[in-house]
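Visitor: First, the structure itself, so that you have it in front of you.
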Amino acid sequence: MAEILLTSVINKSVEIAGNLLIQEGKRLYWLKEDIDWLQREMRHIRSYVDNAKAKEAGGDSRVKNLLKDIQELAGDVEDLLDDFLPKIQQSNKFNYCLKRSSFADEFAMEIEKIKRRVVDIDRIRKTYNIIDTDNNNDDCVLLDRRRLFLHADETEIIGLDDDFNMLQAKLLNQDLHYGVVSIVGMPGLGKTTLAKKLYRLIRDQFECSGLVYVSQQPRASEILLDIAKQIGLTEQKMKENLEDNLRSLLKIKRYVILLDDIWDVEIWDDLKLVLPECDSKVGSRMIITSRNSNVGRYIGGESSLHALQPLESEKSFELFTKKIFNFDDNNSWANASPDLVNIGRNIVGRCGGIPLAIVVTAGMLRARERTEHAWNRVLESMGHKVQDGCAKVLALSYNDLPIASRPCFLYFGLYPEDHEIRAFDLINMWIAEKFIVVNSGNRREAEDLAEDVLNDLVSRNLIQLAKRTYNGRISSCRIHDLLHSLCVDLAKESNFFHTAHDAFGDPGNVARLRRITFYSDNVMIEFFRSNPKLEKLRVLFCFAKDPSIFSHMAYFDFKLLHTLVVVMSQSFQAYVTIPSKFGNMTCLRYLRLEGNICGKLPNSIVKLTRLETIDIDRRSLIQPPSGVWESKHLRHLCYRDYGQACNSCFSISSFYPNIYSLHPNNLQTLMWIPDKFFEPRLLHRLINLRKLGILGVSNSTVKMLSIFSPVLKALEVLKLSFSSDPSEQIKLSSYPHIAKLHLNVNRTMALNSQSFPPNLIKLTLAYFSVDRYILAVLKTFPKLRKLKMFICKYNEEKMDLSGEANGYSFPQLEVLHIHSPNGLSEVTCTDDVSMPKLKKLLLTGFHCRISLSERLKKLSK
């Protein structure tokens, strides 16, 4: 893992050298020379780390100490850089020349110590004949495979067809005992893939449905809340008495629920008190997956069990072939030599029939040349015992990653098992960690480079795609529990991060912690009460119900912390006092608060001049101070709510940004900023803004957005919430890059073809008054794929989606979503040529009883 620390040091030294050059010019040129020397030496050391690791794996025990020395050196250099940069910046701010000189002298002395250690390491390296492999292209841009996964069948069940047919018949059998099907087997066999395919196929035959990930550390209250939301329990009833109201609703509904990855029977004992038995006359069904047959037997009886087995050799090779070649490639092995085919079969044999091992191996091989030599090297690395195949393959696939991608992959282990992780979060945390840097001459943004890395991880089958965005990009993802365990094990071994369970013990080890994640309230509280020394902590993740994390933080400075993520339970609201010591976290770059958290960010946050991302979840009421605008590095300011909650967050006049304090060049996201605290003329300065959401849009803002030449030329996503009818006509036709538009208007709003961007892909209309004239405009949009109408008022009871006189009617529309319509009783389409690509019609919300024409019935949920 030394290579990860070395990469971090290299990236940080590039940043510091650039800052010194800009800020100090020739005054501290010799410091820049030291930084450049650090960068060169760390690159050199990194170039032979892989060779050293190979020698260690080959049995050369002497190399182990060398790798440990390299890791400690890289860690100390990272500490030095993280400590040095804020001091220089602070002294520059107040023009403390003597203090700055003192810092520089101190830094130079530390560099001399490091130089002596580098000489010793290089001497030992030569003694052990460790060579420079020069195989660490950390700057590679992963574009070739960027879109390979986009059109893949996410429910591929090669080799499981018989299992699928048997389970489908069992689920639809009226005499199914207990109404439960239990899919059991060892990790990696495809239990979840098979269960989700079944669930999605049969759920339309039930009145309501729910899919829940249970995982190793479940919380019954959160599982029940998740089920309640999916089956349509009202928010009021969830707040009043979740358990009783959920049970009452399920008793009268025919439901199907998938509980994925149940580890033990204790959680079922809690859930069954609320979930009614499935063997009633109603005919409800329960699908569970578990690696433990006894769990399935306990829940559904012996007859419920369906044990998955490893794939037979031919089915294994069929899956391997499907993943190696493009999905539309009919030639397959036609152009391959017989020897390459045999090597491929041997590789598949080492995977032991485990689908996860097979697809991960195929993902790794897709990144290599399709030659006998390249594949033989993989085969030789897999060992000779079939039973070791899966573990070997997973570790080998990790080592096959580009060095710059390895810490990005390990980051998935910071989240709990089965957690759905937003791509936005991952990308911006990687950037905050300096895992992703933009080199000189590269015109692409860091976010684009990070997205390439995420695409590559999905393409290699190391990460599972969960959701896509409106334009086919990754919205969220998950990691398989076996790969999650690999992340945790590798991270612990290398001190990359620790989970709370292994953080206790030797105070010396605790003091070395660089990243820590808490999944449990009790463990978190016990840990902080032990008064640990956390001077080196960079990343803190807390997934908890107890809001005391904020009070515990008051006792620590966290001077090197640059990523803070607090995810609170949704089941209750927490009023917190965020300590003023937040202002001491001078290295903080990424802040995310999620859950029902009420409080105020302290004014001391203005000292956090390196903040890049502030992300406040839509359920949180967190007030930002006015000084948040002063961060020169701010890229994303997100408040994910456009209702009263967001208004409350900004109920301070001092939030109004000073046009001269704003640093607009880096800003890419401003989401749900109240118009009254945002001066429209600032829009001209936001030249790199990609996403904008404004609450309470004024006429002056509409006018500014509607001028002939677009003021926001890079804008891709625009969300506007109007509190009253705008007198100005909105015109967005001059914005070619806007692909996603959200308009929230409580009254009638005049719209025509000039009101919309020409390349719109997703459109949401909320609280609109919809008539046939607006509908006629929408039908002509040439690229619109998804249309959502949220609590709209319809002036006519019947909505006809058929083509107009010109023949147009949603030529590219794939999804139409109508939520809680007011005044609409019928949706029809009378011709066969309209909406030729429509795949799904969603009717959701209360009182959504709409009659549909025959064609639309087939597409509705």
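For all residues, glycine too, the Cβ spot is worked out from N, Cα and C.
As annotated by Swiss-Prot, ATP binding site applies to GLY185, MET186, PRO187, GLY188, LEU189, GLY190, LYS191, THR192, with the evidence given as sequence analysis. Marked as domain 'NB-ARC' by Swiss-Prot on the basis of sequence analysis: 162-388. Here Swiss-Prot notes a mutagenesis experiment, LYS191 to Arg, with the remark: Partially soluble, disturbed subcellular localization. According to Swiss-Prot, the mutagenesis experiment ILE257 to Phe carries this note: ToMV-B7 viral mouvement protein-dependent induced cell death. Quoting Swiss-Prot on the mutagenesis of MET286 to Ile: ToMV-B7 viral mouvement protein-dependent induced cell death. The note that Swiss-Prot attaches to the published mutagenesis SER769 to Thr is: ToMV-B7 viral mouvement protein-dependent induced cell death.
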Visitor: Quick check: which same-chain residues outside GLY185, MET186, PRO187, GLY188, LEU189, GLY190, LYS191, THR192 lie with their CB within 8 A of the centre of the ATP site CB atoms?
Guide: THR289, ARG291, LEU308, ILE354, PRO355, LEU356
Visitor: Using Cα coordinates, what distance in whole Å links THR192 (ATP binding site) and MET286 (mutagenesis position)?
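Guide: Taking the Cα atoms only, THR192 (ATP binding site) lies 14 Å from MET286 (mutagenesis position).
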Visitor: Summarise the model confidence on the domain 'NB-ARC' (162-388) as a single mean pLDDT, whole number.
Guide: 86
Visitor: Count the Cβ atoms, other than its own, that fall within 10 Å of the Cβ of ILE257 (mutagenesis position), considering every protein chain shown.
Guide: 24
Visitor: How many other Cβ atoms sit within 10 Å of the Cβ of GLY185 (ATP binding site)?
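Guide: GLY185 (ATP binding site): 22 neighbouring Cβ atoms within 10 Å.
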Visitor: Determine the most Cβ-crowded residue among the recorded positions THR192, SER769, using a 10 Å radius around each Cβ and all protein chains in the structure.
Guide: THR192
Visitor: Can you tell me whether DSSP puts THR192 (ATP binding site) in helix, strand or coil?
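Guide: Looking at the DSSP assignment, THR192 (ATP binding site) belongs to a helix.
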Visitor: I need the nearest neighbour of SER769 (mutagenesis position) among the recorded positions GLY190, LYS191, ILE257, using C-alpha distances.
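Guide: Comparing Cα positions, the closest of these recorded positions turns out to be ILE257.
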Visitor: 10 Å Cβ neighbour count around LEU189 (ATP binding site)?
Guide: 25
Visitor: Pull out the mutagenesis positions from the set LYS191, ILE257, MET286 whose C-alpha sits within 10 Å of the C-alpha of GLY185 (ATP binding site).
Guide: LYS191
